[in-house]
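Feature annotations, courtesy of Swiss-Prot:
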type	residues	note
MUTAGEN	Asn104 to Ala	3-fold decrease in catalytic efficiency
MUTAGEN	Asn104 to Gln	210-fold decrease in catalytic efficiency
MUTAGEN	Glu106 to Ala	Strong decrease in activity
MUTAGEN	Phe113 to Ala	2-fold decrease in catalytic efficiency
MUTAGEN	Phe113 to Trp	10-fold decrease in catalytic efficiency
MUTAGEN	Asp139 to Ala	Retains 50% of activity
MUTAGEN	Asp165 to Ala	Loss of activity
MUTAGEN	Glu187 to Ala	Strong decrease in activity
MUTAGEN	His227 to Ala	Loss of activity
MUTAGEN	Glu228 to Ala	Loss of activity
MUTAGEN	Thr342 to Ala	Retains 40% of activity
MUTAGEN	Thr343 to Ala	Strong decrease in activity
Amino acid sequence: MAKVMIVGAGGVGSVVAHKCAALEDFTDILLASRTVAKCDQIAAHIGSPKVKTAALDAFQVSDTVKLLQDFGADLLINVALPYQDLVLMDACLEAGVDYLDTANYEPPDVAKFEYSWQWAYQDKFKDAGLMALLGCGFDPGVTGVFTAYALKHHFDEIHYLDIVDCNAGNHGQAFATNFNPEINIREITQKGRYHEDGVWQEIDPLSVHRDINYPHIGDRPSYLLYHEELESLVKNIPTLKRARFWMTFSEAYINHLRVLEAVGMTRIDEVEYQGQKIVPLQFLKAVLPEPASLAENYSGQTSIGCYIKGVKDGQAKTYYIYNNCDHAVCFAEVGSQAISYTTGVPAALGGLMMVQGKWKQAGVFNVEEMDPDPFLAKLGEMGLPWHEVVNGPFPFDD
């Protein structure tokens, strides 16, 4: 039995709260955000006496520590902004609480995300006897668990990994992002990167693409970009010769993005407007649709998986493991779209693994360092069934 504090009341925070409320292991849930009205709305939708709400500015470490201590939290699940990862980790250390997040740290003034800042907390968490589990959404998150499962059950060595992420849904908007617009646009407008033969290769943003066939969806144009799980996977699976990440974008989305970039609306530095300092990308976020608002009219599916190639018993082997998720089904269950759902469910499940002691070690860890079996045994029951194709077509032999 455990108490969990969830920080963040966006689309993902809502899913995490719904899923935690449905789990017997979580006896008390505190949903905290700068805008407490959002927390109250989510709590009302869940309708469980287990869920309480609170206002919190997560940048204020002392406020977070007090809230954690007053609540008696065993675990903090961070689904707020990546800018807040380090201050929330600091608060957990001070309050003596385990930590879980879904995205690695990113400094507000530089569009650059990497694990080094959080990995540097290893000794602090280990010495405190606390655990910090990093990147426990879907990608990063389930993709790392998928890869660990493949290594445990199907391969002696993994040589090639291509993570593929398709959203074939339709939300009816001319242009909108499926999660925080500021974070989303920063991610895809920076240089693409992939790891090959021990070296990081860099490409211009969205300059490499190919059609990839996704189950029950078909061919979709997929763009090579940098995604954070590549950094931890090449560290934790040193036999990898190449690791890449692909994501689908429609032509209309790319065109909108390029126009916004060309006119300066994706800038993250301050500009002066009518005597005030504003950041263009933050202003753009304010005028774009709130991602959670897309859920009601969303149709279609997502498909996220890992194409893996390596060696088992001296023989070459290919393996594909994936999940498809339906936007409308997610909305019917918890009132969210599938992007939020596929991130929030693994976060709640990762928290469950921690409080049950199945994933429990002192220090800072990525999900692929944990035993994948208990997590994947529960993932389908939690709403994200997964599928395998052994020695099927491998579309990346080029």
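All residue numbers here begin at 1 and follow the chain in the order shown.
Cβ coordinates are placed from backbone N, Cα and C, and glycine is handled just like the others.
Don't look for the substitutions in this one, it keeps the originals.
Among the mutagenesis positions Phe113, Asp139, Glu187, the ones whose Cα sits within 10 Å of the Cα of Asp165 (mutagenesis position) are Asp139. Checking Cα-Cα distances from Glu106 (mutagenesis position) against the mutagenesis positions (Asp139, His227, Glu228, Thr342, Thr343) with a 10 Å cut-off leaves nothing; none qualify. On a Cα basis, Phe113 (mutagenesis position) lies 7 Å away from Asn104 (mutagenesis position). Within 10 Å of Glu187 (mutagenesis position), judged by CA to CA distance, lies none of the mutagenesis positions Asp139, Thr342, Thr343. Once Cβ contacts within 10 Å are tallied over all protein chains shown, the mutagenesis positions Asn104, Glu106, Asp139, Thr342 are led by Thr342.
Spatial neighbours are here defined as Cα atoms within 10 angstroms of one another, and by that definition the neighbours of Glu228 (mutagenesis position) among the mutagenesis positions Phe113, Asp139, Thr343 are Phe113, Asp139. Neighbour count (other Cβ atoms within 10 Å of the Cβ, all protein chains): 22 for Glu228 (mutagenesis position). Around Thr343 (mutagenesis position), taking its Cβ as the centre, 27 other Cβ atoms fall within 10 Å, counting all chains. Cα distances from Thr342 (mutagenesis position) to the mutagenesis positions Phe113, Asp139, His227 are smallest for Asp139.
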